[in-house]
Amino acid sequence: MPVINLLLLTMSILIAMAFLMLTERKILGYTQLRKGPNIVGPCGLLQPFADALKLFTKEPLKPSTSTTILYIVSPALALTIALLLWTPLPMPNPLINLNLGLLFILATSSLTVYSILWSGWASNSNYALIGTLRAVAQTISYEITLALILLSVLLMSGSFNLSTLITTQEHSWLLLPSWPLALMWFISTLAETNRAPFDLTEGESELVSGFNTEYAAGPFALFFMAEYTNIILMNALTAMIFLGTTFNIHSPELHTTLFTIKTLLLTSLFLWIRSTYPRFRYDQLMHLLWKNFLPLTLALLMWHISMPITTSGIPPQT
């Protein structure tokens, strides 16, 4: 039974990721006053499958000077981590109920840095290496903010268990008392997933395509799949942490439906930002984090630690 659940979850995520790619291309098309993909299948609905077929049937070329093992392992590692992160998410019942679910997500998502680092270094290309250095610095930097925001959230929730967040938000969303945290979290997730306006790693005018410049065919597709899977995951986390859905034990499908709608709306916001905003300069990106977000999240963390002590109120203990 657990194997069937795992397969169903994986298949659902991969199908959602495929159609997210199509949706993005459609939205970008309409914002630029054109149609987007509309040839393959009705309204272009079969375009993701045509792309997958094309990429996975092509010969995966490899630079002769590359480090073979790391070059091959990196894309597979990126997608594996992206799928692994879904296991502790309660929708409303998680695949694996972890007491330290938030910590697991934080620790596992930080491993994505290795796939980026290996892919750029193993490619033996200057463009890929510069893209890698940018991506790694950006990802590691914004993880600090995400960790501090999660720490503030679990001080309000009282547990590392993600299922507790559903109980915490029975009466009102955490978005209402902690909207500055939610705003910084959302912007940090944009940076963490290397999305516009923070897509410095894929600065086409400077770096060709970033850390995946030397990749083609299947491995290239795996990187893209990992990126879009991470986008859905980050929005699912945002919906779970700040826009919690009340769970009625008699109708779990209602919880799942509402949770999915919230995730879809947040993902649409990601796509709207992609089609609207220009790319930041690299120094502005780092300035935003180290000079603005970090002091503010630290101040809010101190506030969330000191307030319960001052008022002799403690969060629910599990």
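Any Cβ shown, glycine's included, is placed from N, Cα and C.
Residue density at T68 (variant position): 10 other Cβ atoms are found within 10 A of its Cβ, drawing on all protein chains shown. While the structure shown retains the original residue, Swiss-Prot records the natural variant T68 to I with this note: In strain: Isolate Anna.
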- DSSP three-state assignment for T68 (variant position): helix
